[in-house]
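Report on the following structure.
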Amino acid sequence: MLVLSRKINEAIQIGADIEVKVIAVEGDQVKLGIDAPKHIDIHRKEIYLTIQEENNRAAALSSDVISALSSQKK
């Protein structure tokens, strides 16, 4: 893991298209501004993990439904 120190209004560049800028520091909270192309999904990690869990659950359900339908067809 790369660890960088930045002050307010300083940024890091990720590739050619993504900039992460420190907007504010208030107590133990850091506000970041992220400038990225619209096709790049940006989520808080806990939201991203929830999305992944839901996608996995939906995929498992889909395979169960397909199995049930194919067994009824026989």
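Backbone N, Cα and C define each Cβ position, glycine as well.
So that you can see what the record holds, here are the features copied from Swiss-Prot:
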type	residues	note
MUTAGEN	Arg6 to Leu or Trp	In sow-2 and sow28; suppresses the motility loss and flagellar assembly defect of an fliW deletion. Binds FliW
MUTAGEN	Lys7 to Glu	In sow-12; suppresses the motility loss and flagellar assembly defect of an fliW deletion. Binds FliW
MUTAGEN	Ile14 to Met	Inhibits motility and flagellar filament assembly, still binds FliW. Binds 5'-UTR of hag mRNA, is not completed by FliW
MUTAGEN	Val25 to Gly	In sow-20; suppresses the motility loss and flagellar assembly defect of an fliW deletion
MUTAGEN	Leu32 to Pro	In sow-10; suppresses the motility loss and flagellar assembly defect of an fliW deletion
MUTAGEN	Gly33 to Arg	In sow-11; suppresses the motility loss and flagellar assembly defect of an fliW deletion. Binds FliW
MUTAGEN	Ala36 to Thr or Val	In sow-8 and sow-4; suppresses the motility loss and flagellar assembly defect of an fliW deletion. Binds FliW
MUTAGEN	Glu46 to Lys	In sow-15; suppresses the motility loss and flagellar assembly defect of an fliW deletion. Binds FliW
MUTAGEN	Leu49 to Ser	Inhibits motility and flagellar filament assembly, reduced binding of FliW
MUTAGEN	Asn55 to Asp	Inhibits motility and flagellar filament assembly, greatly reduced binding of FliW. Binds 5'-UTR of hag mRNA, is not completed by FliW
MUTAGEN	Ala58 to Val	Inhibits motility and flagellar filament assembly, reduced binding of FliW
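Feature annotations (Swiss-Prot) mapped to structure.
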residue	record	Cβ contacts under 8 Å, 6 or more apart
Arg6	mutagenesis position	Ile12, Val22
Lys7	mutagenesis position	Val22
Val25	mutagenesis position	Ile8, Lys31
Leu32	mutagenesis position	Val20, Lys21, Val22, Ile23
Gly33	mutagenesis position	Val20, Lys21, Val22, Ile23
Ala36	mutagenesis position	Asp17, Ile18, Glu19, Ile42
Glu46	mutagenesis position	none
Leu49	mutagenesis position	none
Asn55	mutagenesis position	none
Ala58	mutagenesis position	none
Ile14 (mutagenesis position): tally of other CB atoms within 10 A of its CB: 12
Assigned element (helix, strand, coil) containing Lys7 (mutagenesis position), judged by DSSP: coil
